[in-house]
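Peer 1: Submitted below is the structure of interest, expressed as structure tokens.
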Amino acid sequence: MPSSSKSDFSFSTLIIPQHYLRAILKVVSSSSVEVCGFLFGKENRVLKVRFIRNRLNSPVEFEMDPEEMLKALEEAEQENLEVVGIFHSHIACPPIPSGKDLEGMKRWPVIWLIVNEKGEYKAWILSEKNKISEVKIVVE
């Protein structure tokens, strides 16, 4: 599995190419269920986006398909990429972490990019002390 950042993750900025952010927003704008996937790259810089099927097929929560997750993680490892973050959408809600997101952030202590169908997006990180902090997003 590719390495992911440790729980003492100190990056305060997520750097994402504009075409990747646009691709995520485009899929989210036409989806009736939460969209999810991985942000792969190096440190805090996104070099690849990988959509993963939401196996819950739900408009209010997501769970990445385990087989697709494994395949994506193996591909990233072959490409020497790390898990920079996880992205998912909220439908008809602001892009802020929910209680369920907080639980996921404890399991995956990386940046979480949350977007909605209005084109709003924010990124978040969970500290070791379970404090959620907003992460600045730089679109290149």
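Yeah, the Cβs are placed from backbone N, Cα and C, and that goes for glycine too.
Note that the structure is predicted; figures quoted are calculated from it, not measured.
OK, Swiss-Prot features for this one:
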{"type": "ACT_SITE", "residues": "GLU34", "note": "active site, proton donor/acceptor"}
{"type": "BINDING", "residues": "HIS88, HIS90, ASP101", "note": "Zn(2+) binding site"}
{"type": "DOMAIN", "residues": "13-133", "note": "domain 'MPN'"}
{"type": "MUTAGEN", "residues": "GLU34 to Ala", "note": "Loss of catalytic activity"}
{"type": "MUTAGEN", "residues": "CYS93 to Ser", "note": "Is still catalytically active"}
{"type": "MUTAGEN", "residues": "ASP101 to Ala", "note": "Loss of catalytic activity"}
{"type": "MUTAGEN", "residues": "TRP108 to Ala", "note": "Nearly no effect on substrate affinity"}
Peer 1: What other residues of this chain sit with their CB within 8 A of the center of the CB atoms of HIS88, HIS90, ASP101, the recorded Zn(2+) site?
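Peer 2: Going along the sequence, the neighbours come out as GLU34, CYS36, PHE62, SER89, PRO95, PRO97, SER98, LYS100, TRP112, ILE114.
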Peer 1: Given the mutagenesis positions GLU34, ASP101, TRP108, find the one whose Cα is closest in space to the Cα of HIS88 (Zn(2+) binding site).
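Peer 2: Looking at Cα distances from HIS88 (Zn(2+) binding site), the smallest one goes to GLU34.
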Peer 1: Hey, how far is GLU34 (mutagenesis position) from HIS90 (Zn(2+) binding site), Cα to Cα, in Å?
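Peer 2: Computed Cα spacing between GLU34 (mutagenesis position) and HIS90 (Zn(2+) binding site) is 6 Å.
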Peer 1: Could you say whether, by DSSP, TRP108 (mutagenesis position) belongs to a helix, a strand or a coil region?
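Peer 2: Going by the DSSP assignment, TRP108 (mutagenesis position) belongs to neither helix nor strand, so it counts as coil.
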Peer 1: Please work out the number of neighbouring Cβ atoms within 10 Å of the Cβ of HIS88 (Zn(2+) binding site), leaving out its own Cβ.
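Peer 2: I get 22 for this one.
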Peer 1: Just how many other Cβ atoms lie inside 10 Å of the Cβ on CYS93 (mutagenesis position)?
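Peer 2: Total other Cβ atoms inside 10 Å, all chains included: 15.
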